[in-house]
Amino acid sequence: MPALACLRRLCRHLSPQAVLFLLFVFCLFSVFVSAYYLYGWNRGLEPSADASESDCGDPPPVAPSRLLPIKPVQAVAPSRTDPLVLVFVESLYSQLGQEVVAILESSRFKYRTEIAPGKGDMPTLTDKGRGRFALIIYENILKYVNLDAWNRELLDKYCVAYGVGIIGFFKANENSLLSAQLKGFPLFLHSNLGLKDCSINPKSPLLYVTRPSEVEKGVLPGEDWTVFQSNHSTYEPVLLAKTRSSESIPHLGADAGLHAALHATVVQDLGLHDGIQRVLFGNNLNFWLHKLVFVDAVAFLTGKRLSLPLDRYILVDIDDIFVGKEGTRMKVEDVKALFDTQNELRTHIPNFTFNLGYSGKFFHTGTDAEDAGDDLLLSYVKEFWWFPHMWSHMQPHLFHNQSVLAEQMALNKKFAVEHGIPTDMGYAVAPHHSGVYPVHVQLYEAWKQVWNIRVTSTEEYPHLKPARYRRGFIHNGIMVLPRQTCGLFTHTIFYNEYPGGSSELDKIINGGELFLTVLLNPISVFMTHLSNYGNDRLGLYTFKHLVRFLHSWTNLRLQTLPPVQLAQKYFQIFSEEKDPLWQDPCEDKRHKDIWSKEKTCDRFPKLLIIGPQKTGTTALYLFLGMHPDLSSNYPSSETFEEIQFFNGHNYHKGIDWYMEFFPIPSNTTSDFYFEKSANYFDSEVAPRRAAALLPKAKVLTILINPADRAYSWYQHQRAHDDPVALKYTFHEVITAGPDASSKLRALQNRCLVPGWYATHIERWLSAFHANQILVLDGKLLRTEPAKVMDTVQKFLGVTSTVDYHKTLAFDPKKGFWCQLLEGGKTKCLGKSKGRKYPEMDLDSRAFLKDYYRDHNIELSKLLYKMGQTLPTWLREDLQNTR
């Protein structure tokens with residue numbers, strides 16, 4: 001109050017002019033203060049959901065970002081999250097989303113795609129206290145920024161709690177505001193710019209593969225770039241570029257010199273603002289440096305969990321040595337250039353050596369100058385690695401006799417010995433990759449017989465395209481490596497005549513497909529041809545420029561190894577690829593073209609009876625065999641009527657072995673082959689293997705009460721004198737604890753686990769469509785088999801039907817239905833079927849009822865979802881549960 005009284009007395013003594021002067025000073029001071037707070041940060045509109053619809057409006061004042069509180073960043077916690085990437089895409093077919101997925105797939109990183117929700121449910125982020133995702137990627141960062149409050153808070157809390165980062169892309173369009181603030185962040189965007197001369201911030205903590213020593217001179221693709229600006233310490237530029245024009249970017253200042261400044265096209269959020277680390281891109285992945293930095297961003301934000309080591313192994317095969325036509329082969333100067341380039345490449349790749357594949361029959365079949373080149377090449381024989389093709393460059397799948405194949409190989413080996421070519425490299429390549437995949441058994445056997453081959457390579461497994469899916473496998477003791485192309489083919493021999501122009505080849509090398517192949521694959525085996533090393537020597541040009549480019553822009557450590565050691569290294573890294581996945585050769589035209597014409601896909605079965613065991617599969621097998629159009633497999637000497645191909649060691653014998661169990665069809669339209677292997681049902685590998693080889697097959701499974709199935713299996717083992725089953729009661733087996741002996745636990749698992757019906761059917765549904773699977777009621781099959789067989793025939797769609805009411809008869813001695821023969825006789829299953837054994841004890845029945853309760857509930861839900869009728873035993877069980 002005294003201060004207020006003093007102010008009043010002062011005002012009485014001031015003249016009106018003095019009061020106006022003081023007001024003027026106060027207003028001027030206010031303007032300076034306001035200017036500091038309003039323009040210390042550039043103004044901008046938030047690109048919210050409505051931002052694209054308006055190009056006008058006054059931006060709200062923004063306080064200086066340095067005044068915002070700094071939040072601690074949760075360190076990446078690998079043990080608390082699964083190594084899975086959650087990718088939010090605009091649509092399943094959006095280009096950027098597909099490019100993101102392609103890089104993840106090429107790197108063999110697991111991912112899950114979701115359509116980005118504007119409003120709606122967020123995928124479940126945790127499971128039993130563990131994070132389900134190690135990284136979040138948004139194809140459109142505005143979908144993240146404009147999430148509804150509930151989902152945004154849910155996602156942000158997850159990221160903070162589990163140390164999960166976010167990668168986002170901002171792709172401007174014609175409706176984007178030229179300058180705007182990202183809603184909720186101290187970050188400004190300036191969009192629809194043309195940029196040039198991109199450089200890398202050497203201080204960025206993000207960099208791993210990327211080497212920051214170069215500047216990408218020239219215009220960046222597109223005129224829809226966005227750059228980022230902030231003075232908050234949480235933001236660190238990663239890539240920077242200049243604007244193309246001399247005009248300054250609005251809100252960055254009026255100084256004419258500012259147009260030459262570098263602006264961030266990729267920015268890293270260190271998480272100091274809200275505890276979440278992010279990497280934001282101001283465009284899509286069309287610019288090759290964005291792909292490189294994206295790989296580093298994935299590595300950084302996952303604490304290197306989703307990253308490859310810096311080592312890259314490269315092997316360059318030169319196929320068709322001596323094979324080329326006149327005018328396409330190497331001359332003396334070309335051979336010298338090959339040798340000199342090899343030495344040059346060794347400055348960046350220790351011991352780099354070209355790998356030469358030869359067919360000796362064509363030695364000295366060129367011009368005189370080219371024949372001289374052949375001679376000089378052989379004088380350098382110790383300077384290169386060598387591997388054999390076929391003597392006459394014939395495709396191995398055309399040879400059906402192994403001895404003839406071996407004779408061809410022996411001729412090539414004789415040529416090698418005569419000319420001092422080493423024959424112990426253990427590597428061979430078949431012309432056109434014939435016989436490698438699909439497997440031609442005779443080729444593998446002849447290779448081992450003549451050459452002791454341990455390694456080969458192909459571009460055909462599992463398919464030629466897309467190349468990122470190519471994998472390796474091991475068959476018959478021979479390691480098969482994936483082979484890559486490099487943009488060079490037999491007809492690409494002149495630089496100026498390269499398809500699409502020479503710039504296309506340079507684009508492939510400098511940040512394009514060839515660069516990405518090395519970037520995303522720890523081991524690359526490249527296929528080139530003799531013709532690529534004559535004339536303009538495009539092979540030498542390609543790999544010299546590729547290695548220089550990799551050295552300039554990346555920290556990759558380029559290395560090489562001889563083929564056998566390289567294959568061993570490959571399967572150390574990708575041990576999960578050792579087992580092959582056999583596919584239907586007729587589903588891929590390229591595969592069919594290099595598959596023996598003596599083989600036919602019509603020998604493959606169209607129906608699988610998958611089990612489980614002790615549910616009536618053998619009876620169904622007998623009933624199906626009574627149909628004139630249905631033929632079962634030939635019996636196996638080891639496993640009787642069951643082939644057991646897809647679930648065990650027989651799978652590695654290959655599809656030729658499998659087809660031998662089925663006759664060559666006399667009528668491909670009506671003949672319908674089937675096989676029954678009851679172990680398939682609960683196998684973890686059988687569904688995927690079966691779907692790959694038999695993608696159109698129908699699948700039958702029979703279900704009885706899982707408690708009865710468990711008891712039947714126990715009694716089956718007792719009948720076969722299993723010492724564990726004879727030693728322990730059924731109740732002791734099913735209630736055995738974790739400390740029980742391994743043999744007892746094994747018997748327990750075989751009793752109980754096949755009864756997890758829903759779990760196993762779900763696995764089959766992940767490989768086959770629901771309309772390819774029919775679930776049969778095992779209880780009904782036992783009591784009314786004719787009715788069940790009518791359902792089966794309808795499901796199979798056979799052209800002729802059998803009235804099983806007239807062909808089946810009940811045998812009271814056996815206690816089940818048998819085939820009715822002429823004269824009223826019956827043909828029944830063997831003595832091992834239909835055994836009589838004591839009823840299950842009540843304690844075991846009660847235990848199993850409780851044990852299978854949740855499994856049976858899940859089964860009912862699954863069958864309802866599949867649109868299939870619930871078995872009678874399941875309906876009764878569920879009614880008694882209520």
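FYI, residue positions are counted from 1 along the chain as it appears here.
Note that Cβ sites are derived from N, Cα and C of the backbone, with glycine treated the same way.
None of the noted substitutions appears here; every position holds its original residue.
Looking at Swiss-Prot, the entry for mutagenesis of CYS56 to Ala says: Induces a reduction in sulfotransferase activity but does not affect deacetylase activity.
Experimental mutagenesis is annotated in Swiss-Prot for CYS159 to Ala, with the remark: Induces a reduction in sulfotransferase activity but increases deacetylase activity. Under a cutoff of 8 A between CB atoms, and with a sequence separation of 6+ in the same chain, the neighbours of CYS159 (mutagenesis position) are ILE136, GLY165, ILE166, GLY275, ILE276.
Looking at Swiss-Prot, the entry for mutagenesis of CYS486 to Arg or Trp says: Does not affect sulfotransferase activity but abolishes deacetylase activity. Annotation note: CYS486 (mutagenesis position) sits in a coil segment as assigned by DSSP.
Long-range Cβ proximity for CYS486 (mutagenesis position), meaning a same-chain Cβ under 8 A and a gap of 6 or more residues, is found for ILE508, LEU514, THR517, PHE526, MET527, THR528, THR542, PHE543. Quoted from Swiss-Prot for the published mutagenesis CYS486 to Gly: Does not affect sulfotransferase activity but weakly affects deacetylase activity.
Experimental mutagenesis at this site is recorded by Swiss-Prot as CYS486 to Ala or Val, annotated: Does not affect sulfotransferase activity but increases deacetylase activity.
Where Swiss-Prot documents CYS486 to Phe as a mutagenesis experiment, the accompanying text is: Does not affect sulfotransferase activity but strongly decreases deacetylase activity.
Around CYS586 (mutagenesis position), taking its Cβ as the centre, 15 other Cβ atoms fall within 10 Å, counting all chains. Under the DSSP three-state reduction, CYS586 (mutagenesis position) is assigned to helix. Record note (Swiss-Prot), mutagenesis CYS586 to Ala: Loss of deacetylase and sulfotransferase activities. The unchanged residue is displayed.
Under the DSSP three-state reduction, CYS601 (mutagenesis position) is assigned to helix. Looking at Swiss-Prot, the entry for mutagenesis of CYS601 to Ala says: Loss of sulfotransferase activity but does not affect deacetylase activity.
The active site, for sulfotransferase activity annotation in Swiss-Prot covers LYS614. A coil conformation is recorded for LYS614 (active site, for sulfotransferase activity) in the three-state DSSP classification, outside any helix or strand.
Close to GLY616 (adenosine 3',5'-bisphosphate binding site) in the fold, though at least 6 residues off in sequence, lie ILE702, ILE704, GLY778, LEU781, ARG782, each with a CB less than 8 Å from its CB. For LYS614, THR615, GLY616, THR617, THR618, SER712, TRP817, LYS833, GLY834, ARG835, LYS836, TYR837, the entry in Swiss-Prot reads adenosine 3',5'-bisphosphate binding site.
Quoting Swiss-Prot on the mutagenesis of CYS751 to Ala: Does not affect neither deacetylase nor sulfotransferase activities. In three-state terms derived from DSSP, CYS751 (mutagenesis position) belongs to a helical segment. Around the Cβ of CYS751 (mutagenesis position), the number of neighbouring Cβ atoms within 10 Å comes to 25.
For the recorded site, CYS818 (mutagenesis position), the DSSP three-state label reads strand. Long-range neighbours of CYS818 (mutagenesis position) (same chain, six or more residues apart, CB within less than 8 Å of its CB): LEU808, ALA809, PHE810, ASP811, THR826, LYS827, CYS828, LEU829. In Swiss-Prot, a mutagenesis experiment is listed as CYS818 to Ala, annotated with the note Loss of sulfotransferase activity but does not affect deacetylase activity.
In the three-state DSSP scheme, CYS828 (mutagenesis position) falls into the coil class. Per Swiss-Prot, mutagenesis CYS828 to Ala is noted as: Loss of sulfotransferase activity but does not affect deacetylase activity.
Nearest Cα neighbour of CYS751 (mutagenesis position) among the listed recorded positions (LYS614, THR618, TRP817, LYS836): LYS614. Sequence-distant contacts of CYS601 (mutagenesis position), defined as residues of its own chain at least six apart whose C-beta falls under 8 angstroms from its C-beta, comprise ASP584, PRO585, CYS586. Considering other CB atoms within 10 Å as the measure, the emptiest surroundings among the recorded positions LYS614, THR618, LYS836 are those of LYS836. Cβ neighbour density within 10 Å is lowest for CYS828 among the recorded positions TRP817, CYS828. Separation of the C-alpha atoms of LYS836 (adenosine 3',5'-bisphosphate binding site) and LYS614 (active site, for sulfotransferase activity): 14 Å, rounded to the nearest whole number.
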